[in-house]
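Noted in Swiss-Prot for the protein shown:
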type    : residues     : note
MUTAGEN : Leu67 to Glu : Abolishes Tir binding
MUTAGEN : Leu70 to Glu : Abolishes Tir binding
MUTAGEN : Leu74 to Glu : Abolishes Tir binding
Amino acid sequence: MSSRSELLLEKFAEKIGIGSISFNENRLCSFAIDEIYYISLSDANDEYMMIYGVCGKFPTDNSNFALEILNANLWFAENGGPYLCYEAGAQSLLLALRFPLDDATPEKLENEIEVVVKSMENLYLVLHNQGITLENEHMKIEEISSSDNKHYYAGR
């Protein structure tokens, strides 16, 4: 029997016009948007799905990084997420957003993925303006148009 996340993922794939996408054996589904933004969906349980935006590896050579990340996380928390977290296996910074499955639709999922993408864009720009660059071979700061952002953006 398919989980609610699996059924939603099938409808989402149909809505955006791609073939089939599915969760792997670890209950993750990853894909790229515009070959820049890497998103992972986690079939966490039957109550909610997690949406992760993979931002990149932690820079180890910048002393202001931890303070900027804490400041960013506070701002995201004040605006309802997504939240910054660390994935130890990949040594990467992620943006994480909990997506409740009650009354979920492909449109709502797409909107929340867009929230994560917009938040990734803005996080990159704010960190870039502070002289901090996350190591991410896919996201190029020059491809993001408005580089004069001074505040974090939750996309909602």
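Cβ coordinates come from backbone N, Cα and C, glycine included.
Those substitutions? Not in this structure, it's all original residues.
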Leu74 (mutagenesis position) and Leu67 (mutagenesis position), Cα-Cα, nearest whole angstrom: 11
Number of other Cβ atoms within 10 Å of the Cβ of Leu70 (mutagenesis position) across all protein chains: 11
All-chain count of other Cβ atoms within 10 Å of Leu74 (mutagenesis position): 12
